[in-house]
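Among the mutagenesis results in Swiss-Prot, ARG14 to Pro has the note: Resistant to trehalose analog 6-azido trehalose, but not to 2-azido trehalose. Normal growth on trehalose as the sole carbon source. The residue drawn here is the original one. Swiss-Prot lists GLY18 to Asp among its mutagenesis entries, and the accompanying note reads: Resistant to 3bMP1 compound. Defective in uptake of propionamide, glucose and glycerol, and is unable to grow on them as the sole carbon sources, but grows normally on hexanamide. Among the mutagenesis experiments that Swiss-Prot reports, MET65 to Thr is described with the note: Resistant to 3bMP1 compound. Defective in uptake of propionamide, glucose and glycerol, and is unable to grow on them as the sole carbon sources, but grows normally on hexanamide. In Swiss-Prot, a mutagenesis experiment is listed as THR83 to Lys, annotated with the note Resistant to thio-disaccharide T-6, but not to other thio-functionalized carbohydrate derivatives, such as aminothiadiazole T-23 or thiazoline T-26. Sensitive similarly to wild-type to antitubercular drugs including isoniazid, ethambutol, streptomycin, rifampicin and thiolactomycin. Under the heading of mutagenesis, Swiss-Prot lists ALA87 to Thr and annotates it as follows: Resistant to 3bMP1 compound. Defective in uptake of propionamide, glucose and glycerol, and is unable to grow on them as the sole carbon sources, but grows normally on hexanamide. The mutagenesis experiment ALA94 to Thr is recorded by Swiss-Prot, whose note states: Resistant to trehalose analog 6-azido trehalose, but not to 2-azido trehalose. Normal growth on trehalose as the sole carbon source. Mutagenesis annotation in Swiss-Prot: LEU95 to Pro, described as Resistant to thio-disaccharide T-6, but not to other thio-functionalized carbohydrate derivatives, such as aminothiadiazole T-23 or thiazoline T-26. Sensitive similarly to wild-type to antitubercular drugs including isoniazid, ethambutol, streptomycin, rifampicin and thiolactomycin; the structure shown retains the original residue. Swiss-Prot gives this note for the published mutagenesis LEU204 to Pro: Resistant to trehalose analog 6-azido trehalose, but not to 2-azido trehalose. Normal growth on trehalose as the sole carbon source.
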Amino acid sequence: MDFALLPPEVNSARMYTGPGAGSLLAAAGGWDSLAAELATTAEAYGSVLSGLAALHWRGPAAESMAVTAAPYIGWLYTTAEKTQQTAIQARAAALAFEQAYAMTLPPPVVAANRIQLLALIATNFFGQNTAAIAATEAQYAEMWAQDAAAMYGYATASAAAALLTPFSPPRQTTNPAGLTAQAAAVSQATDPLSLLIETVTQALQALTIPSFIPEDFTFLDAIFAGYATVGVTQDVESFVAGTIGAESNLGLLNVGDENPAEVTPGDFGIGELVSATSPGGGVSASGAGGAASVGNTVLASVGRANSIGQLSVPPSWAAPSTRPVSALSPAGLTTLPGTDVAEHGMPGVPGVPVAAGRASGVLPRYGVRLTVMAHPPAAG
């Protein structure tokens, strides 16, 4: 820009209305702080690197790390020096502004010259102010030249201060293709893992829902039907036993279920054999004859079935003769306490009277036998 073409009013106004040198000095202080931090970082980085490689970490890996990190330390030192130079240049620009500011006339002085010139011209009726007007114009020309010179000097100093050494970025110390290779390796490693997880998930789902279990559970109906059939057969058996009095007439079912102490050999149809072979007597003639008679009786009844009521039964089902038994020894069984003897047959169904040969007072009974126990002292 040609500052000589601009009047002093413009140059003075630009110089006095700007931000001044304060911003340049603040920038210089910031560059000084940055230069100090970079220098400190470079020293600490170099110290740690030297201690690590010399004392704690040795070998090819340590040497490779030191060779790779050394350029970065150099870049820190170089950048710190350039930053310090920038701060110096900023101060130089601030100094150039201060000099130009001091050389530039204040705008009020220039304005006063113009006001004086106008007053002289207004009162110059007879030419008496011609010399004063010329002096005022000369003074204004000097102001013009002074402001132009100040601006030219400031432009030159500012241009010199703006000549800075460009900053350079740090050199790449890592492998640029390392991230790509790492991503590829991770992808290659995760693909089989994802396939394995999917396979395991499918296998677990197949285990939790087995295919051999039907969805309608109809097979349970057959199980329940079989159970019901078994229950019906048990009910029929109980009905027949209660109707014909098989327990009392045959003497083969539920023998001694009421009281074991009242069971006798006659209840099983072997009373005569037991009496014939009683201890101390040996086998007597009567016993032998009895046995023979028993055998002859069986042989004589071949081909003819015994009858109980209207029912034909085998000969071995004859009603046995019973007799009272003697009391058991203290070491034997004792009479179990119980309730009254229940009647035969099912409730509501008439039964057949007990055979006359059963002299024992023991009668068969059905249902649950209730037992009353005394209250023990330990229960409180």
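Cβ from N, Cα, C; glycine included.
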Exercise for review: Using a 10 Å cut-off, grab the number of neighbouring Cβ atoms around the Cβ of LEU204 (mutagenesis position), all chains included.
Suggested key: 10
Study note, to complete from the structure: Cβ-Cβ distance under 8 Å, sequence separation of 6 or more, same chain as THR83 (mutagenesis position); the residues meeting this, in order, are TRP31, LEU34, ALA35, LEU38
Exercise for review: Quick one: give me the count of other CB atoms within 10 A of the CB of ARG14 (mutagenesis position).
Suggested key: 15
Review point. Cβ distance under 8 Å to MET65 (mutagenesis position), same chain, sequence separation 6 or more: which residues?
Key: LEU49, ALA53, TRP57
Revision key, fill the gap. One should report the C-alpha separation between GLY18 (mutagenesis position) and ALA87 (mutagenesis position), rounded to whole angstrom, as 21
Point to revise | Integer Å distance between the CA atoms belonging to ARG14 (mutagenesis position) and LEU204 (mutagenesis position) | key: 84
Review point. What is the Cβ neighbour count of GLY18 (mutagenesis position) at a 10 Å cut-off, with all protein chains included?
Key: 11
